[in-house]
Structure formats: structure tokens, C-alpha cells
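Single-structure report; data block below.
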Amino acid sequence: MAAVHDLEMESMNLNMGREMKEELEEEEKMREDGGGKDRAKSKKVHRIVSKWMLPEKSRGTYLERANCFPPPVFIISISLAELAVFIYYAVWKPQKQWITLDTGILESPFIYSPEKREEAWRFISYMLVHAGVQHILGNLCMQLVLGIPLEMVHKGLRVGLVYLAGVIAGSLASSIFDPLRYLVGASGGVYALMGGYFMNVLVNFQEMIPAFGIFRLLIIILIIVLDMGFALYRRFFVPEDGSPVSFAAHIAGGFAGMSIGYTVFSCFDKALLKDPRFWIAIAAYLACVLFAVFFNIFLSPAN
């Protein structure tokens with residue numbers, strides 16, 4: 001076992017050494033061709049993103065066609081929309097508790113409310129409303145830090161698919177497992193991105209972890225733990241004048257990411273619609289959605 005481990009470490013070191021050599025050669029070539037500093041910096045950014053987001057076998061393909069067209073429009077747009085809605089409610093009806101909800105937001109047409117489940121848009125629009133400063137900042141930071149590199153690699157359509165799958169999974173799961181609670185925040189979508197990314201990291205652990213860095217990974221895990229802590233607080237330890245908020249979206253979004261998200265993010269250089277894993281994940285997801293719809297119509301305690 002020790003010999004195998006030594007061989008794996010030696011192979012990893014050789015790969016990293018080869019990549020560094022290729023970087024130096026490419027930068028030298030750009031200088032000779034008059035490519036300029038801007039082009040060299042852009043290429044360096046794409047190389048870093050490829051190491052963090054892709055296994056080694058896919059990095060070359062990405063770097064050959066790497067560009068910022070289209071730019072990461074989806075993640076930036078959804079983040080601006082969430083921030084705009086938060087500012088609107090904070091100014092119109094200032095929140096009395098920075099980590100709970102007030103009556104102004106509880107009456108919002110965006111929030112998921114168990115009494116108004118027939119308004120189907122609420123199963124998606126709840127992602128625009130947040131339960132306080134730390135809630136909006138936590139979600140925005142996580143989805144921008146992870147979502148922008150993901151969208152640079154996989155483009156907006158795929159990232160949007162995973163994000164919205166997590167949002168819908170979050171509200172439907174909450175309607176089943178916590179049927180009498182309100183739901184706000186984009187955590188379902190954020191955790192879907194994280195679930196898909198980290199499944200890809202785990203499957204390609206030996207290739208991606210050295211490039212990504214254990215320290216960065218631990219920071220992200222710490223952020224997740226803190227976010228889950230606040231979610232549990234909002235659910236179980238709210239003040240008397242506050243309203244408990246479900247945290248089921250975090251878990252359901254993570255599972256959506258580990259299924260659909262992993263399949264989407266692991267098919268970087270392949271046709272997604274031709275991958276049987278994608279259709280298996282979609283079929284399982286739709287089965288869960290249909291069950292949730294049936295539950296809400298016929299079995300929910302909120303009826």
C-alpha cells in the first residue's frame with residue numbers, strides 16, 4: 001500500500017511539474033508573439049479556474065477554447081436580483097431582527113408560504129427573499145465565489161439548470177418534511193452548486209484536491225457549517241416575535257446537486273443529452289417532484 005501511495009504521489013508531482021513547465025512555455029510564447037500582458041493574465045486565470053473546476057483530462061480541452069463569451073451572466077444576474085429584493089424590503093419595512101423575519105417580508109408575494117401553496121411561483125420565487133443581512137451575504141458570497149468559475153467553465157445554461165433544480169427541490173422538500181413553515185433564501189440553489197462541485201471533487205479527488213488546496217476546501221466547509229448553524233437557529237431558536245424558517249432546502253438542494261449537478265458538471269466536454277447518467281438523474285428528480293406534488297395536493301398537513 002505504501003508503495004502504491006508513493007507511486008501516486010510521484011505521478012501527481014510529475015503532472016504538476018509538467019503543468020508548471022507548460023505555463024512558463026506558453027507565457028514565453030505570448031511574449032515572443034506580442035500577445036501582451038492582458039492576454040497572459042487572462043490565460044493564467046483560465047488555467048487556475050480549470051485546475052479548481054475540472055479533472056486533469058478535461059483541462060486541455062477547456063484551455064483550448066477558453067473565453068469569457070458569454071460572461072457569467074446567470075450567476076451575476078440572479079445575485080443582483082436577490083440583492084435588489086433584499087434592499088427593497090429592508091428599506092420599505094426595516095427588519096427588526098437581523099437574523100429573523102418581520103411581518104413585511106412574511107407578507108411578500110415571493111416568500112414560500114404553506115397557506116398559499118396554490119400560488120405555484122412561490123416554489124421558485126422564495127429564492128429572492130432572505131431572512132437577514134447574514135443570510136443574504138452568506139448566499140451571495142458562496143454563489144459568486146463558486147458560481148462564477150463554474151459558469152466560466154460550464155456556461156450559464158448548465159449552471160442555471162443545476163441552480164434552479166436545487167431551488168425547486170428545496171421548496172418541495174420543505175413542503176413535505178417541514179410543511180407548516182415558511183421558506184426564504186437561495187440556499188437550495190447554492191447548495192446544489194456546491195453538491196455538484198464537491199461530488200466532482202470527490203470522484204476526482206487525487207487530481208483536483210492538490211490544485212484546489214486543502215486550506216481552501218476547509219474554508220468552504222467552515223462557511224457551510226456556519227450557514228447551517230444559522231439555518232438551524234432560524235428554525236428552532238427564533239425570538240418570540242420572530243417566525244421559524246425551514247432549513248430543508250439546504251439538504252434537498254445538496255442532494256439535487258449531488259445527482260443532477262454532478263452529472264452536468266462531469267460532462268464538460270461531452271454532449272449532456274447523450275449521457276445516460278443525465279437521464280437517470282432527471283428521471284429520479286422528476287419522480288421526486290411528482291411525489292411532492294401528490295403529497296401537497298392530497299396528504300399535506302397544511303391543507
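Even glycines carry a Cβ here, placed using N, Cα and C.
This is the original sequence, none of the listed changes applied.
Just so you know, the Cβ of Trp121 (mutagenesis position) picks up 10 other Cβ atoms within 10 Å once every protein chain is counted. Here Swiss-Prot notes a mutagenesis experiment, Trp121 to Ala, with the remark: Reduces protease activity.
Asn139 (mutagenesis position) carries a helical DSSP state (H, G or I). The mutagenesis experiment Asn139 to Ala is recorded by Swiss-Prot, whose note states: Reduces protease activity.
The number of other CB atoms found within 10 A of the CB of Gly185 (mutagenesis position), across every protein chain shown, is 31. Reduced to three states, the DSSP call for Gly185 (mutagenesis position) is coil. As a published mutagenesis entry, Gly185 to Ala appears in Swiss-Prot alongside the note: Abolishes protease activity.
Recorded in Swiss-Prot as a mutagenesis result, Ser187 to Ala or Gly carries the remark: Abolishes protease activity. The number of other Cβ atoms within 10 Å of the Cβ belonging to Ser187 (mutagenesis position), over all protein chains shown, comes to 32.
According to Swiss-Prot, the feature active site, nucleophile maps to Ser187.
In Swiss-Prot, the entry for mutagenesis His250 to Ala states: Abolishes protease activity. The structure shown retains the original residue. In the three-state DSSP reading, His250 (mutagenesis position) counts as helix.
Long-range Cβ neighbours of His250 (mutagenesis position) (same chain, at least 6 residues apart, Cβ-Cβ under 8 Å): Gly170, Ser187, Gly188, Tyr191, Asp227, Met228, Ala231. What Swiss-Prot lists as active site is His250.
Asn139 (mutagenesis position) is surrounded by 23 other CB atoms, counting those within 10 A of its CB over all protein chains shown.
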